[in-house]
Amino acid sequence: MLKATGTVAPAMHVVFPCFSSRPLILPLRSTKTFKPLSCFKQQGGKGMNGVHEIELKVRDYELDQFGVVNNAVYANYCQHGQHEFMETIGINCDEVSRSGEALAVSELTIKFLAPLRSGCKFVVKTRISGTSMTRIYFEQFIFKLPNQEPILEAKGMAVWLDKRYRPVCIPSYIRSNFGHFQRQHVVEY
């Protein structure tokens, strides 16, 4: 568990390379705790390195009164993409939940680019953009198939919670899984 020192580290700018807007400023306990992952390069399409992809299809009950996917449903798509990504690197979110602990999304920013309609097929792309001792930073994209039209960009942060739902350090075996994934997907900028 982190020990309080009574000092506050300055806010650290975290820049997500796919967003042209101002950087997300996240307060961190120490500027040395953030570890950016070098596992990605923004190339788009199926050639994106370090990215997990899952194809889905819009269901009628996900639509709003205007005939497009309700904005709240996109967060569900993102969560599903996160869970599937975690499973591919050996982390089963259901098992974590049954143990009484949780990996909880504490921040999620979504930029809507275009709507999805009933029957549209799309791909959710998820990648981890960085980690610290207590946080996981991720980026997600939704593209409409078959033409890869950008639908959504999202960025977020997840924290590990203990059985009392208090934030704690991410267990070493989880950090190890991320490290292993990073080593497998290192690319040059």
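Cβ atoms here come from the backbone N, Cα and C positions, even for glycine.
Record note (Swiss-Prot), mutagenesis ASP64 to Ala: Loss of catalytic activity. The unchanged residue is displayed. If you draw a 10 Å sphere around the CB of ASP64 (mutagenesis position), it holds 12 other CB atoms from the protein chains shown.
The active site annotation in Swiss-Prot covers ASP64. For the recorded site, ASP64 (mutagenesis position), the DSSP three-state label reads coil.
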